[in-house]
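Here Swiss-Prot flags 24-106 as domain 'RH1', drawing on sequence analysis. For 130-201, the entry in Swiss-Prot reads domain 'RH2'. Quoted from Swiss-Prot for the published mutagenesis ARG130 to Glu: Loss of interaction with RAB8A, RAB10 and RAB12. A mutagenesis experiment is reported in Swiss-Prot for this position, ARG132 to Glu, and the note states: Loss of interaction with RAB8A, RAB10 and RAB12. Looking at Swiss-Prot, you'll find the mutagenesis LYS149 to Glu noted as follows: Loss of interaction with RAB8A, RAB10 and RAB12.
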Amino acid sequence: MEEPPVREEEEEEGEEDEERDEVGPEGALGKSPFQLTAEDVYDISYLLGRELMALGSDPRVTQLQFKVVRVLEMLEALVNEGSLALEELKMERDHLRKEVEGLRRQSPPASGEVNLGPNKMVVDLTDPNRPRFTLQELRDVLQERNKLKSQLLVVQEELQCYKSGLIPPREGPGGRREKDAVVTSAKNAGRNKEEKTIIKKLFFFRSGKQT
């Protein structure tokens, strides 16, 4: 049962070796630093050694050769460490995938939550930010608030009209205006109508609805 994967890995390694042979050692220099392997480091070492040998046997070339070898050893160590870290991450990823699959198989009650329906929800009673009112209750509260706000605006406009003198102040029960109320009822009715019209105009002007 395990032979096919081994054969596939061998085939992949064979393909990589063929590609490396076709490209040659120079192909290692064109790779990204994150894609380098130990074989690529060996190819780079071969290229640099060949170039140094072409320079001759000058003592300075020999000293430079030792430095280049040291740098290549450091590069090889970094590449090997990166490869090991990558393999560890892949193994951890596969392990986590298996754990997630196992948890999904062991937790079928999650399907029960879907059966609540589109118009239902689960509320945590210990959550201080949980919803405490229904949507209809909030709508009623907002409607009542807007109604009271409009009434307050009317009262404020009427008070402003009294203060500015647009509406004359009313006298008390013992005043002359109340004594002559029967005689001047028609005038008062017309005046009250005019006062309401002024208040209405002022209110609509404040609301941006002047007629």
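Including glycine, each Cβ sits where the backbone N, Cα and C put it.
What you see is a predicted model, and the numbers here were worked out from it, not measured in a lab.
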Mind giving me a neighbour count for LYS149 (mutagenesis position)? Other Cβ atoms within 10 Å of its Cβ, every protein chain shown.
9
Averaged over the whole of the domain 'RH2' (130-201), what is the pLDDT?
65
So how many of the residues in the domain 'RH1' (24-106) end up helix, strand or coil by DSSP?
74 helix, 0 strand, 9 coil
